[in-house]
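Visitor: Dumping the structure here so I can ask a few things about it.
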Amino acid sequence: MSDQATTLKIKPLGDRILVKREEEASTARGGIILPDTAKKKQDRAEVLALGTGKKDDKGQQLPFEVQVGNIVLIDKYSGQELTVEGEEYVIVQMSEVIAVLQ
């Protein structure tokens, strides 16, 4: 787990992943304020912690396709949002991760 997730003592279960969304600019370069509908449909987020993982039909542990510290792309409305000590986090399932950004 990352230092931030350890400090908060948040441990996702199963194939869930704890992420923190990156802040999206609410104004365009020219200073125009963007409404929510004009913003992207996906969010970039940093992976902070991984759950215990998922098992296949034979009981074998399946590896996660992401690692702590990866920057991933998730749907804007996916996951379960939670606020801890004034910081916003999201717990998503592995299947909700669209891509790992390189």
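A Cβ is built for glycine as well, from the same backbone N, Cα and C atoms used for every other residue.
Every residue here is the original one, so none of the noted swaps is modelled.
So Swiss-Prot says this about it:
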VARIANT   Leu48 to Val  In strain: L2
VARIANT   Glu65 to Val  In strain: L2
VARIANT   Asn70 to Asp  In strain: L2
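Could you place these features in context, so I can see how deep they sit and what lies close by?
Guide: Within 10 Å of the C-beta of Leu48 (variant position) there are 23 other C-beta atoms, taking all protein chains into account.
According to its DSSP assignment, Glu65 (variant position) is coil.
Cβ-based neighbour count (10 Å, all protein chains) for Asn70 (variant position) stands at 17. Under the DSSP three-state reduction, Asn70 (variant position) is assigned to coil, being neither helix nor strand.
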Visitor: If I take the alpha carbons of Glu65 (variant position) and Leu48 (variant position), what is the distance between them in whole Å?
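Guide: Leu48 (variant position) has its Cα 14 Å from the Cα of Glu65 (variant position).
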